[in-house]
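Read the structure below first, then the notes.
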Amino acid sequence: MADFEELRNMVSSFRVSELQVLLGFAGRNKSGRKHDLLMRALHLLKSGCTPAVQIKIRELYRRRYPRTLEGLSDLSTIKSSVFSLDGSSSPVEPDLAVAGIHSLPSTSIAPHSPSSPVASVLLQDTKPTFEMQQPSPPIPPVHPDVQLKTLPFYDVLDVLIKPTSLVQSSIQRFQEKFFIFALTPQQVREICISRDFLPGGRRDYTVQVQLRLCLAETSCPQEDNYPNSLCIKVNGKLFPLPGYAPPPKNGIEQKRPGRPLNITSLVRLSSAVPNQISISWASEIGKNYSMSVYLVRQLTSAMLLQRLKMKGIRNPDHSRALIKEKLTADPDSEIATTSLRVSLMCPLGKMRLTIPCRAVTCTHLQCFDAALYLQMNEKKPTWICPVCDKKAAYESLILDGLFMEILNDCSDVDEIKFQEDGSWCPMRPKKEAMKVTSQPCTKVESSSVFSKPCSVTVASDASKKKIDVIDLTIESSSDEEEDPPAKRKCIFMSETQSSPTKGVLMYQPSSVRVPSVTSVDPAAIPPSLTDYSVPFHHTPVSSMSSDLPGEQRRNDINNEVQLGTSSDTVQQ
């Protein structure tokens, strides 16, 4: 089976000339396009080719990718095959022979001594052209030991084509290579069962045929990476690639974001007919790429969340130890941190945490919501921590047990503070504290303002008594200490007053001051507004002309009020 796969990869890397030589050697039709020639050659290989055909395939591949010639037998075999091609009817075969010999590097021909006459003859025959040919670069292995990074949202069910190098087959910039794979009846059944019909005639599959490309590097697991000018065809149909990502800076060439390619919609869901993949790309100096095809099952964010919960919740003591480590005083530092404030709001959804989660690689205590994080990466997989902007892969996520306890104990707090010993306390919002302290103050002020005028209300005509109380201090002239401007506001005003009188009575504070002097002589009552500082100057009432309308009537009312006040004081 390994030999068959190796021969198949060799045939897939052949050019038109090699395919024509192989088909002509096997007695098959060698006319047509490259796609037709390749399908005939693969069918020849699959139908059970003879050992002679297998030797011919290896021989053509050795010419196509020469490395080292081991022994004179290999040289004589190549030499005889080259000369046998001269009498062939194909017009491209002499070119193949020349190309096959010219592609041999000079370092591969070790024997220059007379002990190898065949090699010397070979060198003599091709000496003029051999000196013009430059040494070819080392050919990468067909199946490099490349490992791709695991994709959290996909479970690998089977490997259809293991990682295979995209080998540069010519000196041209644009390269092309073909790959063949077939599905088993069980694989076809799984794909068909998972099919879901979407609006518009589209189909979706949870079991998918996935194509991945990456750099042919074996040092570490590789992320998906596309070569330049990539073009993929599946069974002759062009596969639409993801769009270009915006360049980070001006002048930088745009690149497609590396991600796995779901080619299920173009795959023949039959175990009797093989599938062909054509990949063309622009070669780059110093960069080799690899491709692979897998049968995978797509997962959802809810499934990943369930798997994350099955891993268990991390012990709260781990987080407490991290808190103590952060709050431990550093003797070399002049600044000591005694507490640490942490929010219980998710930085992704700006909502209260439900499943606190963070990565093991993160050094901060702030958590984010696991459900929102998985949903975000399901739409666009970035796996970046929303707190510190560092890599937070799914495999490194943990559920914080300490934050689980805090969320269960405090349901009305959005922020907490950690102490040096690992304990915590809730942080109440300042607005709530201000509301609590301001409510009793409001009650006291309202009671003091509205209760005092009631103590001076006279049983007779209410409206007149209020006006009388306000006009009480018109003729008084004694000095008194100043009151705050806030207490000079008059809350009793008559709608029947004339406009000149209203202008004076607006600043009458007697309704506030009278109750405080009810137990003293009437002579001690502040008689006039002229002794109080006001925010602006106004004409004193005493200086007003007595010719004003109703002035005599007001003087009579003032005398009556003074007598009434004196009598009330005596009765008390």
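Any Cβ shown, glycine's included, is placed from N, Cα and C.
Don't look for the substitutions in this one, it keeps the originals.
Quick look at what Swiss-Prot lists:
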- 11-45: domain 'SAP' (DOMAIN)
- Leu23 to Ala: Loss of enhancement of AR and NR3C1-dependent transactivation; no effect on interaction with AR and NR3C1; when associated with A-305 (MUTAGEN)
- 134-299: domain 'PINIT' (DOMAIN)
- Leu304 to Ala: Loss of enhancement of AR and NR3C1-dependent transactivation; no effect on interaction with AR and NR3C1; when associated with A-23 (MUTAGEN)
- Lys324 to Arg: No effect on auto-sumoylation; when associated with R-326 (MUTAGEN)
- Lys326 to Arg: No effect on auto-sumoylation; when associated with R-324 (MUTAGEN)
- Cys362, His364, Cys385, Cys388: Zn(2+) binding site (BINDING)
- Lys379 to Arg: No effect on auto-sumoylation; when associated with R-380 (MUTAGEN)
- Lys380 to Arg: No effect on auto-sumoylation; when associated with R-379 (MUTAGEN)
- Trp383 to Ala: Loss of promotion of JUN sumoylation; no loss of interaction with SUMO1 and UBE2I (MUTAGEN)
- Cys385 to Ser: Loss of NCOA2-binding; when associated with S-388 (MUTAGEN)
- Cys388 to Ser: Loss of NCOA2-binding; when associated with S-385 (MUTAGEN)
- Lys390 to Arg: No effect on auto-sumoylation; when associated with R-391 (MUTAGEN)
- Lys391 to Arg: No effect on auto-sumoylation; when associated with R-390 (MUTAGEN)
- Lys430 to Arg: No effect on auto-sumoylation; when associated with R-431 (MUTAGEN)
- Lys431 to Arg: No effect on auto-sumoylation; when associated with R-430 (MUTAGEN)
Counting other Cβ atoms within 10 Å of each Cβ, which of the mutagenesis positions Leu23, Leu304, Cys388 scores lowest?
Cys388
What Cα-Cα separation, expressed in whole Å, is found between His364 (Zn(2+) binding site) and Trp383 (mutagenesis position)?
17
In this structure, which of the recorded positions Lys324, Lys326, His364, Lys380, Lys391 has the fewest other Cβ atoms within 10 Å of its Cβ?
Lys380
Using only C-alpha positions, which one of Leu23, Lys326, Cys362, Lys390, Lys391 is spatially nearest Trp383 (mutagenesis position)? These are the recorded positions in the record.
Lys391
Please classify the secondary structure at His364 (Zn(2+) binding site) using three-state DSSP.
coil
Among the recorded positions Cys362, Cys385, whose Cβ has the fewest other Cβ atoms within 10 Å?
Cys362
Alpha-carbon distance [Cys385 (mutagenesis position); Lys391 (mutagenesis position)] in Å:
6
Per DSSP, how many helix, strand and coil residues does the domain 'SAP' (11-45) have?
24 helix, 0 strand, 11 coil
